[in-house]
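Reading through the structure tokens given below for one structure.
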Amino acid sequence: MAAQKKKAQDEYGAASITILEGLEAVRKRPGMYIGSTGERGLHHLIWEVVDNAVDEAMAGYATTVNVVLLEDGGVEVADDGRGIPVATHASGIPTVDVVMTQLHAGGKFDSDAYAISGGLHGVGVSVVNALSTRLEVEIKRDGYEWSQVYEKSEPLGLKQGAPTKKTGSTVRFWADPAVFETTEYDFETVARRLQEMAFLNKGLTINLTDERVTQDEVVDEVVSDVAEAPKSASERAAESTAPHKVKSRTFHYPGGLVDFVKHINRTKNAIHSSIVDFSGKGTGHEVEIAMQWNAGYSESVHTFANTINTHEGGTHEEGFRSALTSVVNKYAKDRKLLKDKDPNLTGDDIREGLAAVISVKVSEPQFEGQTKTKLGNTEVKSFVQKVCNEQLTHWFEANPTDAKVVVNKAVSSAQARIAARKARELVRRKSATDIGGLPGKLADCRSTDPRKSELYVVEGDSAGGSAKSGRDSMFQAILPLRGKIINVEKARIDRVLKNTEVQAIITALGTGIHDEFDIGKLRYHKIVLMADADVDGQHISTLLLTLLFRFMRPLIENGHVFLAQPPLYKLKWQRSDPEFAYSDRERDGLLEAGLKAGKKINKEDGIQRYKGLGEMDAKELWETTMDPSVRVLRQVTLDDAAAADELFSILMGEDVDARRSFITRNAKDVRFLDV
């Protein structure tokens, strides 16, 4: 995208807006349009409005997008594009009202207005209006400022304001709390998405501001043992009228995808200095790719179509993979880096340690599924494959030193793959000697229905023993682990598969790993990681999550992985049943409530702090952590694969400074990280 705004040669006006249907169904079934009414659906409202602004940038008419999380819970999105049309539409009402009140009304249906766009522009913004209590629009176009307000989706009347030579649109909305489970936006979630959009649109500036940071939320560090004197009424009044503190971030990447790859690899050791960067254009198609190999063992390839994150890949990724595998094998054979008698390197061998971003722009995209996470255009595969064949061949020929390093890494990966295959076969042979082909230490459940079955992966033999005794053996299976499993972030697959604990987990789940993974063979639809509530327990949980993320990611993507929440405290009352607390705050609350109710706590061991799961007997473990009617399970989600990839690299990788910096920044944040 050129940083300079394109002249509005193409007509984007009332005639460009096409209506397909009305808004009636949105409030009745919001999930059909935004996925859910939870936190994810709430943030989807922002994405819809931001997509509009970014589409103006993609078309060459906007250079800056400003997003503000307003103090009162609303959101403001502004761009310096052409402005939403205000002229009277063929339907007899102002065009802005058509865009805001009619579903499937937008300029994206008119190829003259937008050659390429992410999703159908007018669709999203009308859905935002339908699911908001109030929406305000301010427009600069046709020589004037214009404004319109929508109360419960109904327009109050378009107003013409002062003359102006500027152009652009500003949309403010307040999500309806009667529709959404929460109306609180997460700053980091918004920041990650906007950063992604800035990477994908070279030269675009996106500013994010959060006005919700008030004086009460600012905590100063304690620098002495002497507390400050209480503030006077006048001082407090002055503070309340002072401007609120805000936090803001600006995203601007002149290098575009090259900067994106640098960002992905910043916590990893690149094995060649230059970043491979190329693009190509065809009829109705464009592709841009940036890539660089690192010394790690995990592939980190992220794909986008019209700036939409295609988590499930699609034809653009297929074309890239096919070309990369072909080019590297040909180069390796031609340069005798691979002997003629040697088998070809596989795609997995070549992509080990690869960080890449693939961005295509398609005039008529076909997305598979409602969530638009897989690109289906068959012609895109051959287009991307052709461009990649030409450009990658040129890069390998022009950079023989770097090319040799890449090929040698792939050859080393192939050797590890062969060793891993032998390790897999060993796992299978070993499994066959166990009863039913399952690990000997697995206490399986009686149910044969995976949908009703749960597997508890438990830290330590002692806790495993209590879990086996306390479980409901009809549907709960127990797999105890002895000590810490291998850190898969720092080990190649052949070493990983030699680890006894990893073998037991893979065999128990039944799905296989990597290219052999088959979710249809999953033996338990709930996989519960149960570890001590201390630092060691959290480390073991992270090791397990890293294994699942790197080797069996669809388990997380399909919502099968959970974290158990064992209690931290047991309160023993005299002449009353004991109570369990899962945090210091809950302990204090239960204690205060009990004492107010006239209960008496045991004097000697009234409050017991559990140091580990092994301290609980079978009955306590069932009552607090395993009984479906009372237990607390945290589902592990994967909202952003790139962010999760970065998180695991920081927490479990080789870069000590990056890990220390992350821990320092997040030490005060006691919320769980949804990875």
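The backbone N, Cα and C atoms fix where each Cβ goes, and this holds for glycine too.
Keep in mind the model shows the original residues, not the substituted ones.
Per Swiss-Prot, these features apply:
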type: BINDING; residues: Y12, N52, D79, G83, 107-108, Y114, 120-125, S169, 370-372; note: ATP binding site
type: MUTAGEN; residues: G157 to S; note: Increased resistance to aminopyrazinamides, however genome not sequenced
type: MUTAGEN; residues: S169 to A; note: Increased resistance to pyrrolamides and novobiocin, however genome not sequenced
type: DOMAIN; residues: 453-567; note: domain 'Toprim'
type: BINDING; residues: E459, D532; note: Mg(2+) 1 binding site
type: MUTAGEN; residues: D472 to H; note: No supercoiling activity
type: BINDING; residues: D532, D534; note: Mg(2+) 2 binding site
type: MUTAGEN; residues: D577 to R; note: <2% supercoiling, 4% decatenation
type: MUTAGEN; residues: E620 to R; note: 10% supercoiling, 7% decatenation
type: MUTAGEN; residues: E623 to R; note: <2% supercoiling, 2% decatenation
type: MUTAGEN; residues: D627 to R; note: <2% supercoiling, 3% decatenation
Across the domain 'Toprim' (453-567), average pLDDT on the 0 to 100 scale: 88
Recorded positions: E459, D534, D577, D627 - member with fewest neighbouring CB atoms within 10 Å: D577
Sparsest-packed of the listed mutagenesis positions (D472, E620) - C-beta count within 10 angstroms: D472
From mutagenesis positions S169, D577, D627, the one whose Cα lies nearest E459 (Mg(2+) 1 binding site): D627
Residue, out of the recorded positions D532, E623, whose Cβ gathers the largest set of other Cβ atoms within 10 Å: D532
Pairwise Cα distance for E623 (mutagenesis position)/S169 (mutagenesis position) [Å, integer]: 56
G83 (ATP binding site) as reference: those mutagenesis positions from S169, D472, D577 with C-alpha within 10 Å of it: S169
Counts by DSSP class (helix H/G/I, strand E/B, coil) across the domain 'Toprim' (453-567): 57 helix, 21 strand, 37 coil
Local backbone state of S169 (mutagenesis position), from DSSP in three classes: strand
Reduced DSSP assignment, E623 (mutagenesis position): helix
Sparsest-packed among the recorded positions, when each Cβ's other Cβ atoms within 10 Å are tallied, from G83, G157: G157
Those recorded positions, out of V125, S169, D532, D534, D577, D627, that come within 10 angstroms of D472 (mutagenesis position) at the Cα: D627
